[in-house]
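What follows is a short report on a single structure.
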Amino acid sequence: MSASSLLEQRPKGQGNKVQNGSVHQKDGLNDDDFEPYLSPQARPNNAYTAMSDSYLPSYYSPSIGFSYSLGEAAWSTGGDTAMPYLTSYGQLSNGEPHFLPDAMFGQPGALGSTPFLGQHGFNFFPSGIDFSAWGNNSSQGQSTQSSGYSSNYAYAPSSLGGAMIDGQSAFANETLNKAPGMNTIDQGMAALKLGSTEVASNVPKVVGSAVGSGSITSNIVASNSLPPATIAPPKPASWADIASKPAKQQPKLKTKNGIAGSSLPPPPIKHNMDIGTWDNKGPVAKAPSQALVQNIGQPTQGSPQPVGQQANNSPPVAQASVGQQTQPLPPPPPQPAQLSVQQQAAQPTRWVAPRNRGSGFGHNGVDGNGVGQSQAGSGSTPSEPHPVLEKLRSINNYNPKDFDWNLKHGRVFIIKSYSEDDIHRSIKYNIWCSTEHGNKRLDAAYRSMNGKGPVYLLFSVNGSGHFCGVAEMKSAVDYNTCAGVWSQDKWKGRFDVRWIFVKDVPNSQLRHIRLENNENKPVTNSRDTQEVPLEKAKQVLKIIASYKHTTSIFDDFSHYEKRQEEEESVKKERQGRGK
């Protein structure tokens, strides 16, 4: 076949060019010079154009690659600028990836990414003898021509162009249908399942591999370093050596190494050790606080015994013994230092009398020596009543059984006290004083009755949860007199009273009685000097008179006597400093 006949048969869209340079009539070349390049196999595939035109359709989607081997003859560009030579990416063979390399930057990857007729991808600069003039034999780690043709194929992270990752030499036991480094990953996953660092150390390392075996090994060691890290310092030779060691040594080593040896979180046994040794590692101040709570709880447990004695035995003996035992109360003692400390240490949500405290309220120790005095009093004077209380009992008939609660004429008021100290002194001196507004209301009620009926006062301490007694108003209010015996000096005026009932009646016994003159609220939810209608007052008086009480302020009478003496001594000291 002659060159002229071939040129005449070319399509019109193609120029009179052949690969690797222009050919014209004037060059004087013979027809035989084109025989190696013009074979009959090129006729069925006339879709590709000259290789120098890298941006023609053959750059993107030619049907097939070259039909001849590059090893037949050396190439020449004919003086043209060196351009990369590309072939098609057609069918996949031998499991190689299908992608389009970047043609304009001369990557040393494969010339044709898809092999033809079972051959591997051709390298642009293979190190064979046919291309010895094009490059160095030691370039890009390609030692022999066989290795260049058999194992040098590229893997690109993207489907079109981009930076390519050089193909690596396959392992001895690695087939061509696996990407380089897959066996390394498989062995690394096996090492993770086994949970041992020995398998990771046997993983083969490939220099420059895209998936570095060193990183896998380090990850395996890091993931498995948590349990073995604690055993690494002793390094036993066999399992028998490990079994011969004490069982409790390894948790201790784990705890120390987990804290100071590494940055990893401590093993779960670390928390178990903390739970077991919480009492030893706790703050030192916690032990005194627990001891204080236990000491405070002791008089609380001792108080129910006098309660039982009061119910079964004679009231004076029981009341005296309880009065010696329970001594704390909310009103401030005369000593400011003790007051500030004790009130901060024990502030209940609701005030309850010390005798009725039980274990639910920790209002002990308003008096600095309350706990010690209660224990000493219970052992030293269990049967000796206070002389003042004995005198009061002899004069007054408290808690009478023949009380006439069915009133025909009379008025009843609720009295709310700030503290039981004032209740104690009201019983002791048979006097009372209310607020300025309360005094006017009580005085008007007393004067309105004019002896036609009694004026009863139902006493209750704020926040106590019970009524502590009933007294009868015996005189009008004297606004010009100041008693000077109350826990606070702000009260002015005074009137005489006579105490009839001295007992603790819980609010639960009276809560069902509602007052129509106070928004239909329970009688237990009343303010100071709140008047109770006569019919409702009869119900209240009946319940209080018939209620079988177990506690009263008489149980703490000795305690309040001592508090009063302390307050009087403090007042005298203040008066002496003021002079």
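Just so you know, glycine gets a Cβ as well, placed from its N, Cα and C.
Cβ contacts within 10 Å of W432 (mutagenesis position), excluding its own Cβ and spanning all protein chains shown: 29. Annotation note: W432 (mutagenesis position) sits in a strand segment as assigned by DSSP. What Swiss-Prot lists as RNA binding site is K416, S417, Y418, D422, W432, C433, N462, W486, W491, and the listing cites experimental evidence.
What Swiss-Prot lists as domain 'YTH' is 410-544, and the listing cites sequence analysis.
DSSP assigns R411 (mutagenesis position) to a strand. All protein chains shown were included, and the count of other CB atoms within 10 Å of the CB of R411 (mutagenesis position) stands at 21. Annotation of the published mutagenesis R411 to A in Swiss-Prot: Slightly decreased binding to RNAs; the original residue is retained in the structure shown.
Mapped onto three states, the DSSP output places K416 (mutagenesis position) in strand. Around K416 (mutagenesis position), the same-chain residues six or more apart in sequence whose CB sits under 8 Å from its CB are S460, V461, N462, S526, R527, D528, listed in sequence order. According to Swiss-Prot, the mutagenesis experiment K416 to A carries the annotation: Decreased binding to RNAs.
Mutagenesis annotation in Swiss-Prot: W432 to A, described as Reduced binding to N6-methyladenosine (m6A)-containing RNAs. Reduced ability to undergo liquid-liquid phase separation. Reduced binding to C5-methylcytosine (m5C)-containing RNAs; the structure shown retains the original residue.
Annotation note: R441 (mutagenesis position) sits in a helical segment as assigned by DSSP. All chains included, 17 other C-beta atoms sit within 10 angstroms of the C-beta of R441 (mutagenesis position). Quoting Swiss-Prot on the mutagenesis of R441 to A: Slightly decreased binding to RNAs.
In the three-state DSSP classification, W486 (mutagenesis position) falls within coil. Of all the Cβ atoms in the protein chains shown, 22 others lie within 10 Å of the Cβ of W486 (mutagenesis position). One entry in Swiss-Prot concerns the mutagenesis experiment W486 to A. Its note says: Reduced binding to N6-methyladenosine (m6A)-containing RNAs. Reduced ability to undergo liquid-liquid phase separation; when associated with A-432.
Other Cβ atoms within 10 Å of the Cβ of W491 (mutagenesis position), summed over all protein chains shown, number 21. Looking at Swiss-Prot, you'll find the mutagenesis W491 to A noted as follows: Reduced binding to N6-methyladenosine (m6A)-containing RNAs.
Where Swiss-Prot documents R527 to A as a mutagenesis experiment, the accompanying text is: Decreased binding to RNAs. R527 (mutagenesis position) counts 10 other C-beta atoms within 10 Å of its own C-beta, drawing on all protein chains shown.
Here the binding-site residues are Y418, N462, and the one ringed by the most other CB atoms within 10 angstroms is Y418. Closest in space to W491 (mutagenesis position), of the recorded positions given as R411, Y418, W432, R441, is W432, taking the CA atom of each residue. Of the candidate recorded positions, Y418, W432, R441, W486, the one lying closest to R411 (mutagenesis position) when CA atoms are compared is R441. Here the Cα atom of W486 (mutagenesis position) is found 10 Å from that of Y418 (RNA binding site).
Apart from K416, S417, Y418, D422, W432, C433, N462, W486, W491, the residues listed for RNA, the same chain places the Cβ atoms of I415, S419, I423, S426, S434 within 8 Å of the centroid of those Cβ atoms.
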